[in-house]
Amino acid sequence: MVELSKKVTGKLDKTTPGIQIWRIENMEMVPVPTKSYGNFYEGDCYVLLSTRKTGSGFSYNIHYWLGKNSSQDEQGAAAIYTTQMDEYLGSVAVQHREVQGHESETFRAYFKQGLIYKQGGVASGMKHVETNTYNVQRLLHVKGKKNVVAAEVEMSWKSFNLGDVFLLDLGQLIIQWNGPESNRAERLRAMTLAKDIRDRERAGRAKVGVVEGENEAASPELMQALTHVLGEKKNIKAATPDEQVHQALNSALKLYHVSDASGNLVIQEVAIRPLTQDMLQHEDCYILDQAGLKIFVWKGKNANKEEKQQAMSRALGFIKAKNYLASTSVETENDGSESAVFRQLFQKWTVPNQTSGLGKTHTVGKVAKVEQVKFDATTMHVKPEVAAQQKMVDDGSGEAEVWRVENQELVPVEKRWLGHFYGGDCYLVLYTYYVGPKVNRIIYIWQGRHASTDELAASAYQAVFLDQKYNNEPVQVRVTMGKEPAHLMAIFKGKMVVYENGSSRAGGTEPASSTRLFHVHGTNEYNTKAFEVPVRAASLNSNDVFVLKTPSSCYLWYGKGCSGDEREMGKMVADIISKTEKPVVAEGQEPPEFWVALGGKTSYANSKRLQEENPSVPPRLFECSNKTGRFLATEIVDFTQDDLDENDVYLLDTWDQIFFWIGKGANESEKEAAAETAQEYLRSHPGSRDLDTPIIVVKQGFEPPTFTGWFMAWDPLCWSDRKSYDELKAELGDNASIGQLVSGLTSKNEVFTATTTLVPTKLETFPLDVLVNTAAEDLPRGVDPSRKENHLSDEDFKAVFGMTRSAFANLPLWKQQNLKKEKGLF
């Protein structure tokens, strides 16, 4: 029997928020390199551990993923390892069985850029590699609107259909072909995946080109490459509809008591919807069947060990006995550590330290200490780099160097500005830490929401340059404003401040007399930051701490629902924002000048639910649709404001009220049916909801604070600043450089490699003085005015630019153009 080895438990990190992934290789668990996260071989099985910080402790989700071509032995090993890992963690984890192509939304949400299925597996010698691999030739079929899944398919036009998006990956060139019937959201998600492959696997050096299926004639070079690789285009198949599940099926619930008396599986129905928590006896194990769409296994804390260990295998036996699909999702719950998804299936559910219903047990006069999670070097030196999305490799006490991008170059940030990040800037943070004698580095590329396109491009280029300086060894982490990972916050020890606009460069900061409001979020020095929000009362939230800086004072405002930990961190970060004395203002006891500074007192997010530190039913966001004539709701896990697409409608369920958010581009029938759709949601909810629950219809741009309060750092200008699909497509680069790559491809019979020439043929050379500062009309016949540099001899080229042609070709386009202008060859 397989057992969780000390090699695995020794490296397993129980206190770092993020994910860790292992592949089953020869029946052993082998860590997957961080840069390969999101890539899964169809012939293999994987185990994924997700760790989250919850209050004073941690919650865990363990998923075992089964590739469609994996062996029964590997599948069994993955299941056993999952059970053993749960026991190692104290039997508090939620276990999930994931089957390729049928993964849960929770699993897919770990990979925001997309999930890629790769052909082969460990048995055929397939390895998870790091970056800079150009010897690639594959066709990816991309599906999904929110959480994208891409599968490797046969390199043929037969694989295409009119309704989906496909990526032809040729190493240095990635071609995105958009089916004529695919929508903008699908095209945008596929483009994000293509960019992620370019940046994560090719260090930003590959080119991405897009072909619109309804207008292929507009991209002749890319179509030339497609036909060169795939052959002459054949008739494309019709669109295949995405699998959709009727909400009514989700609401069909049956609870079973399962035992294997006399060696036979005995299934006894206990109850149907509505279900209540007291139906679950602590001495037993149960199966909750959600109409065959998903199976939940609940293990009572006092059930015998054998029953607990057999829970997953019993669920699989139940699926077989019911003739359900083998791909049916299975989730295993431990008594007292149930997932929110499981709890919301019951009409009534209470957790320890909470009163029944929506009330909250509050402790008066108790001040919580700032919790310190131990990531000291003594503990960490025996652990390799933790496979976690948030890169929490240590306690942040290593050496950090910070630069700001200025005029496309790096300028060191003064010590007094460390931890201050301005929305008009881009920054590079080089973090150095040691594991024993070995030096390790992480490069964080922080990109402000209002930084220029040139600065965004320069930050990526400078990161590659810095990476090369250290032999391509550092881990690169791109951080968009508002999505700062825990380790980046830990580097600044809870003193990270993010400003909406402005710059820390000379003359770029706003006057010290300006009034600013900061939303402080975090409970310890590893997860705290202050985020600037609009200076108005509506920005406040009863659940958090805020810092209001005025020309004459600086207020520290404590909402009624904030914890002692949050108050302590609020004090710490406030000292960074202002050196003046900070009067503490408790919610409800604000002096008149406080409201004057905010432009007057108005309503803000202050509902009783917001004051609960640990609500038993967390808010849930669903993307809604009635396009098929029936109500469909797709849950968005770990939602943020960025998940709200202005062309769609969404339902935010906070249990005691339902919000229906309507984007400006939503269709008329969805707008008209808003209240009715929300009522249908309540009627079909498996938890037998109160049909009198208030339903609030919210229009984009007119959101009340009771809605925005459920989103971290709500930005009213979010959609006006958001780039369109066409704008993002235009940023991919010019067609000339792609044309050169296509010429290089079609003139050869081989796949692109890192050494593929970017110039298709040898052009006629001319003396330097004939080309420099010469107008197009005065150039000799045969000279391409846009490519003067390619008419230089190799010696002249190196003398002028101080580098070889290949080094020049690896520079970003803006850098190439600047050099050409400087040398008179533009």
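Just so it is clear, glycine is given a Cβ too, placed from its N, Cα and C backbone atoms.
The domain 'HP' annotation in Swiss-Prot covers 760-826. Among the mutagenesis experiments that Swiss-Prot reports, Arg138 to Ala is described with the note: Reduces the actin-severing activity. Does not affect actin-capping activity. Here Swiss-Prot notes a mutagenesis experiment, His141 to Ala, with the remark: Does not reduce the actin-severing activity. Does not affect actin-capping activity. According to Swiss-Prot, the mutagenesis experiment Gly144 to Ala carries the annotation: Reduces the actin-severing activity. Does not affect actin-capping activity. Quoted from Swiss-Prot, the note on mutagenesis experiment Lys145 to Ala is: Reduces the actin-severing activity. Does not affect actin-capping activity. Among the mutagenesis results in Swiss-Prot, Arg787 to Ala has the note: Reduces affinity for F-actin. The residue drawn here is the original one. Under the heading of mutagenesis, Swiss-Prot lists Trp814 to Ala and annotates it as follows: Loss of F-actin binding.
With Arg787 (mutagenesis position) as the anchor, the candidate mutagenesis positions are Arg138, His141, Gly144, and the one with the nearest CA is Arg138. Minimal Cβ crowding within 10 Å, among the mutagenesis positions His141, Arg787, is found at Arg787. With the fewest other C-beta atoms within 10 Å around its C-beta, Arg138 stands out among the mutagenesis positions Arg138, Gly144. For Gly144 (mutagenesis position) paired with Arg138 (mutagenesis position), the C-alpha to C-alpha distance reads 19 Å. For the domain 'HP' (760-826), residue counts in helix, strand and coil come to 37 helix, 0 strand, 30 coil, using DSSP. Following the DSSP three-state reduction, the secondary structure of His141 (mutagenesis position) is strand.
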